[in-house]
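S.K.: In case it's useful when we look at the structure, here is the feature table from Swiss-Prot:
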DOMAIN    54-104  domain 'BPTI/Kunitz inhibitor 1'
MUTAGEN   Lys64 to Ile  Abolishes inhibition of VII(a)/TF
DOMAIN    125-175  domain 'BPTI/Kunitz inhibitor 2'
MUTAGEN   Arg135 to Leu  Abolishes inhibition of X(a)
DOMAIN    217-267  domain 'BPTI/Kunitz inhibitor 3'
MUTAGEN   Arg227 to Leu  Abolishes inhibition of VII(a)/TF
Amino acid sequence: MIYTMKKVHALWASVCLLLNLAPAPLNADSEEDEEHTIITDTELPPLKLMHSFCAFKADDGPCKAIMKRFFFNIFTRQCEEFIYGGCEGNQNRFESLEECKKMCTRDNANRIIKTTLQQEKPDFCFLEEDPGICRGYITRYFYNNQTKQCERFKYGGCLGNMNNFETLEECKNICEDGPNGFQVDNYGTQLNAVNNSLTPQSTKVPSLFEFHGPSWCLTPADRGLCRANENRFYYNSVIGKCRPFKYSGCGGNENNFTSKQECLRACKKGFIQRISKGGLIKTKRKRKKQRVKIAYEEIFVKNM
């Protein structure tokens, strides 16, 4: 009898011990879940696509082939592999990882193209007209690399690419060549607007102004896709000043600053060179009472 009672007590003691230990691993799982939530809640900067089709989901199509292809995943913001069936599908499908990155990642958009004339032009000027996937009817302008001119088109209101300008003048200043095949006169006009003074211009030989700043400073203001009404600043490359605009809260481009000072620091630093057959003039900007003046520091003139 005594042996049986001891056995029952031992059994109940074991049960109590197991119940006391059970919450420990449950709490551990909970903590792991909390840690995982903290990691995944990290906010990423707004996604900016080069082409609207980069936002499409991977589509293997109705056929049954097994072909390795790549697509741009807007959630991971990377090009990833998927299996394509061999027919139909959509444009977010590339034969190689390199082709996917070239068409859909932002690193490619910030490259600068140098031509044989040593002029500089943002790479997005060479993108094709893209109205986007929305159904708006907004008049915009794009640079047509076939005709070498800025032309009007109808923008849907969302996505699309960076070859998209609100005004014809803005498109011409950024993407079109000057009358002699140089992107000169446009940037020369910018300098005059920045300094509120006349800068000596050569009428005999062509010259070239190079903007040595971030390429996104040359992009137009982009309100974005959402419905907020936040006060922001963008750099207006036509007049050479930072101007306010209303930001919707998502989307848009990198020419977007929370303060005028931040805009000036990002887009007005550096220097501009003037190159011509007659010589090389290096200029640096000096600030004085909120005005910028050109100081000619070094002048190298060739003996004719």
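Just so it is clear, glycine is given a Cβ too, placed from its N, Cα and C backbone atoms.
Surface or core, plus neighbours and distances: that's what I need for these features.
M.R.: Around the Cβ of Lys64 (mutagenesis position), the same chain contributes Gly85, Gly86, each under 8 angstroms and 6 or more positions distant in sequence. Secondary structure at Lys64 (mutagenesis position), as computed by DSSP, is coil.
Arg135 (mutagenesis position) carries neither a helix nor a strand DSSP state and counts as coil.
There are 8 other Cβ atoms within 10 Å of the Cβ belonging to Arg227 (mutagenesis position).
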S.K.: Take the Cβ of Arg135 (mutagenesis position) and count every other Cβ within 10 Å, whichever protein chain it belongs to.
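M.R.: So the number of other Cβ atoms within 10 Å of Arg135 (mutagenesis position) is 9.
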S.K.: Give the residue counts of the domain 'BPTI/Kunitz inhibitor 1' (54-104) per reduced DSSP state, in the order helix, strand, coil.
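M.R.: Grouping H, G, I as helix and E, B as strand yields 10 helix, 15 strand, 26 coil.
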S.K.: Could you find out if DSSP has Arg227 (mutagenesis position) as helix, strand or coil?
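M.R.: In the DSSP reduction, Arg227 (mutagenesis position) maps to coil.
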S.K.: Quick one: pull the CA-CA distance for Arg227 (mutagenesis position) versus Arg135 (mutagenesis position), whole Å only.
M.R.: 17
